[in-house]
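A.B. asks: Dumping the structure here so I can ask a few things about it.
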Amino acid sequence: MPAIGIDLGTTYSCVGVYQHGKVEIIANDQGNRTTPSYVAFTDSERLIGDPAKNQVAMNPRNTVFDAKRLIGRKYDDPKIAEDMKHWPFKVVSDGGKPKIGVEYKGESKRFAPEEISSMVLTKMKETAEAYLGESITDAVITVPAYFNDSQRQATKDAGHIAGLNVLRIINEPTAAALAYGLDKNLKGERNVLIFDLGGGTFDVSILTIDEGSLFEVRSTAGDTHLGGEDFDNRLVTHLADEFKRKYKKDLRSNPRALRRLRTAAERAKRTLSSSTEATIEIDALFEGQDFYTKVSRARFEELCADLFRNTLQPVEKALNDAKMDKGQIHDIVLVGGSTRIPKVQSLLQDFFHGKNLNLSINPDEAVAYGAAVQAAILSGDQSGKIQDVLLVDVAPLSLGIETAGGVMTKLIERNCRIPCKQTKTFSTYADNQPGVSIQVYEGERAMTKDNNALGTFDLSGIPPAPRGVPQIEVTFDLDANGILNVSAKEMSTGKAKNITIKNDKGRLSQAEIDRMVNEAEKYADEDEKHRQRITSRNALESYVFNVKQAVEQAPAGKLDEADKNSVLDKCNDTIRWLDSNTTAEKEEFDHKLEELTRHCSPIMTKMHQQGAGAGAGGPGANCGQQAGGFGGYSGPTVEEVD
C-alpha cells in the first residue's frame with residue numbers, strides 16, 4: 001500500500017504519490033491538480049473542494065476557508081482579530097480556542113480548525129484512493145517551516161481525525177527543495193534558497209544540497225501570516241472604497257457582494273501577473289448597481305508595496321543565520337502561487353544583485369511532489385533515485401524554560417538540526433523548596449513573557465535542602481516532526497516526570513480527538529447516504545424521461561393508444577412527484593422506480609417485440625432497450641446539472 005504526500009495549503013491543497021520511480025501529482029474528480037481548501041455546509045449536504053468554492057457567493061456565511069490561519073492559534077491572537085474582518089463566517093471563542101460557527105442541515109454547529117482541515121485532508125485522501133484504486137492510510141503532511149509547536153501538533157491531529165497515519169510532518173520549503181534536487185539531478189554541492197510565498201504563509205529556507213541526495217537545511221525564516229490572501233485583501237479594500245466613492249453605497253455590510261468582489265479581485269490579481277491592466281466587471285454587485293473598473297499593475301503594486309518589501313526581511317535573516325552572504329547562494333528557487341507576481345520577483349532579483357531566479361519547478365505542485373518522495377522514503381521504498389536521499393531539517397524557533405526573574409533559558413537554539421536532544425541541570429530558588437514548576441517556552445526574546453508558552457508541569461517530592469543544592473536535570477527532545485518532549489529528573493531521588501508538549505491551552509485532548517474522529521466518520525456516512533440518494537434520484541429521472549421519449553417517438557401502429565396513454569400518464573405523475581419531492585429519501589426514489597418499472601416494462605417489452613417483428617433491429621428495438629432494459633434500469637446514472 002503506497003504512502004501519499006499532501007500539501008495542505010491555506011487556499012489550495014495538492015496530493016502526490018511516488019510510484020514506478022516517479023512522482024504523480026493526482027488530479028481530483030474535477031480534473032484539477034490542486035483542490036481549494038474550502039468546506040461548505042448547506043441545508044442538505046457538506047461540500048469539500050471545488051464544489052464548495054463554486055457556491056461560495058450564494059452561501060458565504062457557511063463556507064469555511066483559511067482554516068490554516070486558525071489552526072494551532074488562540075482566539076485572542078491579534079492575527080485572528082485582523083482576519084475576522086475579512087471572513088464572512090463566524091469565529092467564536094470556546095475556552096480560549098477559536099471555533100467556526102456554521103448552519104448545517106438547519107442546525108447550528110461549531111467546528112475546530114482541526115476538523116475543517118481534516119475534511120480537506122479526507123478529500124485529498126479520497127482523491128488519491130480513487131486514482132490508486134486502494135485504500136490509503138499512510139501520509140506525509142507539509143506545514144510552513146515557521147509553524148510553531150502547537151500549529152504542527154494541531155496539523156498532525158487533523159490528519160488523525162481524517163483517518164490518516166501521519167508518518168511525518170515536514171516543512172514546505174524542505175519538501176520543495178527535495179523536488180528541485182531530484183528533478184534537476186544536481187551535481188556537486190550547491191547552496192539553494194527556497195522562497196516560498198503561498199496563499200497564506202511565507203517561508204524562506206536555505207539548504208545545502210550535496211550530489212542531489214544529501215539535503216541539509218542551514219536556516220529557515222518566515223511569516224506564518226503573509227501570502228496571496230493579504231494581497232487580495234488590499235485590493236478588495238481599494239475596490240470597496242472606490243465603489244463607495246462612486247456610488248455613495250457601502251457594500252461591506254453585504255457578505256455576498258463582498259465575496260463576489262473578492263472573487264473578482266483574486267482574478268484581477270492573477271491577470272496582473274501577465275498583463276499591465278485588469279478589468280473588473282460585476283453585474284448588480286450591490287443594490288442593483290453594476291461595477292465596472294480597471295486596475296493597473298502599478299496601482300496593485302502600490303497597494304501591496306509594504307507587504308512585498310516585507311518578504312525580504314526573512315531572506316536577510318535566513319542568510320545571517322546560515323552565516324552566508326548573497327554571493328554564496330547558487331540557486332534561488334520560487335515556490336507558491338504568489339511568486340508569480342512580477343514585483344515580488346523583481347524585488348528578490350534586485351536583492352541578489354540581478355541574479356537569475358529559478359522558475360523551473362511548478363510552484364503549485366513542488367511541495368506535494370517533495371512530500372510524496374518523503375512518504376516513499378519513510379515507507380521503505382528502495383527504488384533507484386530516492387534510496388540515497390537523506391534529509392536533515394532544523395528547528396524554526398528556540399526552545400527553553402523560564403528561570404528566576406522570568407528569564408528565558410534556552411536549551412535548543414533555533415536552526416539546530418532535528419531530531420535533537422539537549423540536557424541542562426538546574427536547581428532550586430529557595431531553601432527547602434519541595435518542588436519546581438517547569439514552564440516551557442518557544443521564541444527568541446530574552447524574557448519569557450515575550451515568547452510563546454507551550455506548557456507547564458510540576459516536579460514534586462524534592463528532599464529539603466538549601467537553595468542551589470538539589471540537582472534537577474531537564475531534557476528537551478525534539479523529534480523529526482519538530483514536536484517537543486520534555487522531561488525533568490531530580491538526581492538524588494531519581495524522581496522523574498515528562499510531558500509531550502501538547503500546548504495545554506491550544507491543543508485538543510485525546511477525548512476531543514476521538515470525538516472528532518467519530519464525527520468525521522458520521523459526516524462521511526451522511527455524505528455517502530446523500531450520494532446514494534442522488535444516484536437513486538438520477539436513476540429514476542433518467543428512466544422516466546427515457547421511457548417517455550421512447551413512447552412519444554414510437555412509430556404509429558407500434559403501440560396501441562391505451563398503452564401509450566397509460567405509460568405517459570404514469571410518467572407525468574412521476575415527473576410531478578419528482579418536482580415536488582426533491583428531498584425524498586433514497587428508499588422513496590427506489591420504490592417509485594420499481595413501481596414505474598412494473599407498470600411500464602410489460603408495455604415496453606410488447607412495443608419492442610412488435611418492433612422486432614416489424615423488422616429486426618428496426619428503430620423501435622433500440623428505443624425499447626434504451627427506455628427500459630426490461631425492468632432493471634441500467635442506463636447512465638450521471639446527469640449534468642447546470
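Keep in mind that glycine also has a Cβ here, set from the backbone N, Cα and C atoms.
Quoted from Swiss-Prot, the note on natural variant Glu189 to Gly is: In strain: B28. Quoted from Swiss-Prot, the note on natural variant Ile194 to Asn is: In strain: Z(H)1. The annotation that Swiss-Prot gives for the naturally occurring variant Arg262 to Gly reads: In strain: 122. The natural variant Lys489 to Arg is recorded by Swiss-Prot, whose note states: In strain: FrV3-1. Record note (Swiss-Prot), natural variant Val567 to Asp: In strain: 56H8. The unchanged residue is displayed. What Swiss-Prot says about the natural variant Asp573 to Gly is this: In strain: 122. Among the natural variants in Swiss-Prot, Pro636 to Arg has the note: In strain: B28. The residue drawn here is the original one.
Help me understand the surroundings of these features in the structure.
C.D. replies: Secondary structure at Glu189 (variant position), as computed by DSSP, is strand. Long-range Cβ proximity for Glu189 (variant position), meaning a same-chain Cβ under 8 A and a gap of 6 or more residues, is found for Thr208, Ile209, Asp210, Glu211.
Of all Cβ atoms in the shown protein chains, 31 besides its own fall within 10 Å of the Cβ of Ile194 (variant position).
For Arg262 (variant position), the same-chain residues that are 6 or more apart in sequence and have a Cβ closer than 8 Å to its Cβ are Asp232, Val236.
Cβ neighbour count for Lys489 (variant position): 18 (other Cβ atoms within 10 Å of its Cβ, all protein chains included).
There are 24 other Cβ atoms within 10 Å of the Cβ belonging to Val567 (variant position). When secondary structure is read from DSSP and collapsed to three states, Val567 (variant position) falls in the helix class.
Asp573 (variant position) falls within a helix when secondary structure is assigned with DSSP.
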A.B. asks: List only the single closest residue to Ile194 (variant position), chosen from the variant positions Lys489, Val567, Asp573 by CA-CA distance.
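C.D. replies: Answer for the nearest of the variant positions: Lys489.
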A.B. asks: Let me know how many other Cβ atoms fall within 10 Å of the Cβ of Asp573 (variant position).
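C.D. replies: The Cβ of Asp573 (variant position) has 15 Cβ neighbours within 10 Å.
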A.B. asks: In whole Å, how far is Asp573 (variant position) from Val567 (variant position) when you measure between their Cα atoms?
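C.D. replies: Cα of Val567 (variant position) to Cα of Asp573 (variant position) measures 10 Å after rounding.
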A.B. asks: Measure from the CA atom of Asp573 (variant position) to the CA atom of Lys489 (variant position) and give the result in Å, rounded to a whole number.
C.D. replies: 79
